[in-house]
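The structure appears below as structure tokens.
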Amino acid sequence: MKYKEPFGVKLDFETGIIENAKKSVRRLSDMKGYFIDEEAWKKMVEEGDPVVYEVYAIEQEEKEGDLNFATTVLYPGKVGNEFFMTKGHYHSKIDRAEVYFALKGKGGMLLQTPEGEARFIEMEPGTIVYVPPYWAHRTINTGDKPFIFLALYPADAGHDYGTIAEKGFSKIVVEENGKVVVKDNPKWRM
């Protein structure tokens with residue numbers, strides 16, 4: 001039997017960059033329809049189209065039993081009063097779980113069942129979040145510095161971004177009077 005070769009890579013805890021990783025960049029223009037204040041979104045895109053987040057992924061073949069891992073650097077910012085966030089997703093194989101480790105900065109994870117039941121878990125360096133099977137999840141930067149975290153997930157989990165792009169999350173995370181507030185999403189579709 002031919003065994004897969006073990007390997008090690010370096011993670012820079014200051015920058016969130018994993019050596020030899022595949023880099024993906026999401027700009028605000030890549031997130032049309034994700035934020036409530038569409039006018040503020042349009043203005044920010046026209047005035048510079050900021051990078052919202054970067055992902056550095058080490059991926060394996062999509063097969064059962066293997067693991068992928070990735071870091072995300074989620075930049076601080078708001079569209080209107082809604083904090084910068086990742087697109088969010090279910091897993092294509094919805095019965096797959098995931099684990100997130102907060103490394104730097106301040107933020108949180110918004111999780112949701114297919115029926116719209118939602119939870120928000122605050123994250124700071126050292127926080128580990130378990131995402132159970134069947135829960136959609138997105139991370140949100142509620143601070144003023146980059147929020148960096150590491151995710152570990154089954155290589156065959158896949159990403160279903162389409163359901164979130166179409167329906168959204170049932171809750172949004174905004175700043176009101178200097179506080180982080182989780183509110184009902186007026187655009188959410190069951």
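Placed from the backbone N, Cα and C atoms, the Cβ positions cover glycine too.
Substituted residues are absent from this model; it holds the original ones throughout.
Among the sequence features in Swiss-Prot, the mutagenesis site H89 to A is noted as follows: Loss of catalytic activity. The Fe cation binding site annotation in Swiss-Prot covers H89, H91, E98, H137. Quoted from Swiss-Prot, the note on mutagenesis experiment H91 to A is: Loss of catalytic activity. For the published mutagenesis E98 to V, Swiss-Prot gives the following note: Loss of catalytic activity.
The Cβ of H89 (mutagenesis position) has A136, H137, R138, H159, D160, Y161, T163, I164 as same-chain neighbours under 8 Å, each 6 or more residues away in sequence. When secondary structure is read from DSSP and collapsed to three states, H137 (Fe cation binding site) falls in the strand class. Take the CB of H91 (mutagenesis position) and look out to 10 A: across all protein chains shown you find 22 other CB atoms. Sequence-distant neighbours of E98 (mutagenesis position) (same chain, six or more apart, CB under 8 Å from its CB) are H91, V131, H137, A151, L152, Y153, P154, A157, listed in sequence order. The Cβ centroid of H89, H91, E98, H137 marks the Fe cation site; residues of that chain outside this set whose Cβ lies within 8 Å of it are G88, Y90, R96, V131, W135, A136, Y153, A157, H159, given in sequence order. Within 10 Å of the Cβ of H137 (Fe cation binding site) there are 23 other Cβ atoms, across all protein chains.
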